[in-house]
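The annotation NAD(+) binding site is assigned in Swiss-Prot to Gly13, Ser19, Ile20, Gln40, Asp64, Val65, Ile92, Lys163, Ile192, Arg193, Thr194, Leu195, Ala196 on the grounds of experimental evidence. Quoted from Swiss-Prot, the note on mutagenesis experiment Gly93 to Val is: Triclosan resistance. The substrate binding site feature in Swiss-Prot is assigned to Ala95. Here Swiss-Prot flags Tyr146, Tyr156 as active site, proton acceptor, drawing on similarity to another entry. For the mutagenesis of Lys201 to Ala, Swiss-Prot gives this note: No effect on substrate reduction. The structure shown keeps the original residue. Looking at Swiss-Prot, you'll find the mutagenesis Arg204 to Glu noted as follows: Causes a further reduction in kcat/Km for reduction of DD-ACP without affecting kcat/Km for the DD-CoA substrate. Among the mutagenesis experiments that Swiss-Prot reports, Ser241 to Phe is described with the note: Produces temperature-sensitive phenotype.
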Amino acid sequence: MGFLSGKRILVTGVASKLSIAYGIAQAMHREGAELAFTYQNDKLKGRVEEFAAQLGSDIVLQCDVAEDASIDTMFAELGKVWPKFDGFVHSIGFAPGDQLDGDYVNAVTREGFKIAHDISSYSFVAMAKACRSMLNPGSALLTLSYLGAERAIPNYNVMGLAKASLEANVRYMANAMGPEGVRVNAISAGPIRTLAASGIKDFRKMLAHCEAVTPIRRTVTIEDVGNSAAFLCSDLSAGISGEVVHVDGGFSIAAMNELELK
């Protein structure tokens, strides 16, 4: 019996088998969780249904987090099969491509700023608000962040601001929902080659640098993140809330390791 046996968890953001969300879903399935999934549009529906079936689930629901009505409809549909459940994984982030290249001050626009914060940060609390009455005591909400929330990363630009907003969201949500027995955390994952990451200029160079200077001398995998996510959504982490847990091989704690390469 796995340490998530008896838990019902909704997973968003599965786009391919390279997705961090897929690694999370795999780990949660292995540990006995019953899973449900969302997809953004019809283009992704068949793919997500296939992945869900591989992980023992037939609950696959459409949800566009840019629309409150879509979020409400999704949870209404979920409530027909799960009147109560035990949390969700928010693995959603987006900024227009022209915002993720070059000088931040020159690249950022009012519209790009709004879109990045709406999709990448506000959607997390919007989902929590919509399903609050459905969450069992002991539930856990989890989102995915990145070091760009704390440091200026080349080409990450407005997404760094959106992730900083998301991390603040985690703290405020944890404080607000804690009395109901709901925990809220984030994982700040190291760079991983995913479809989303491919939109960041020079991402391969970032990966190579990270691998060379990270204390464990490798980049993390979706399995690494998945295992940590399963723990954070389980009762094993019952005392952890409002935290941003770095799953990056120690990259975020090191300085000047590049000197060893010269």
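Residue positions begin at 1 at the first shown residue.
Any Cβ shown, glycine's included, is placed from N, Cα and C.
Feature annotations (Swiss-Prot) mapped to structure.
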{"residue": "Gly13", "record": "NAD(+) binding site", "Cβ contacts under 8 Å, 6 or more apart": "Ser19, Ile20, Ala21, Val89, His90, Ser91, Ile92, Leu144"}
{"residue": "Asp64", "record": "NAD(+) binding site", "Cβ contacts under 8 Å, 6 or more apart": "Gln40, Asn41, Ser70"}
{"residue": "Ala95", "record": "substrate binding site", "Cβ contacts under 8 Å, 6 or more apart": "Gly112, Ile115, Ala116, Ile119, Ser120, Asn157, Val158, Met159, Ala162"}
{"residue": "Tyr146", "record": "active site, proton acceptor", "Cβ contacts under 8 Å, 6 or more apart": "Ile153, Tyr156, Met159, Gly160, Lys163, Ser188, Ala189, Pro191"}
{"residue": "Ile192", "record": "NAD(+) binding site", "Cβ contacts under 8 Å, 6 or more apart": "Leu18, Ile20, Thr219, Val220, Thr221, Ile222, Val225"}
{"residue": "Arg204", "record": "mutagenesis position", "Cβ contacts under 8 Å, 6 or more apart": "none"}
{"residue": "Ser241", "record": "mutagenesis position", "Cβ contacts under 8 Å, 6 or more apart": "Ala174, Gly178, Arg183, Val184, Asn185"}
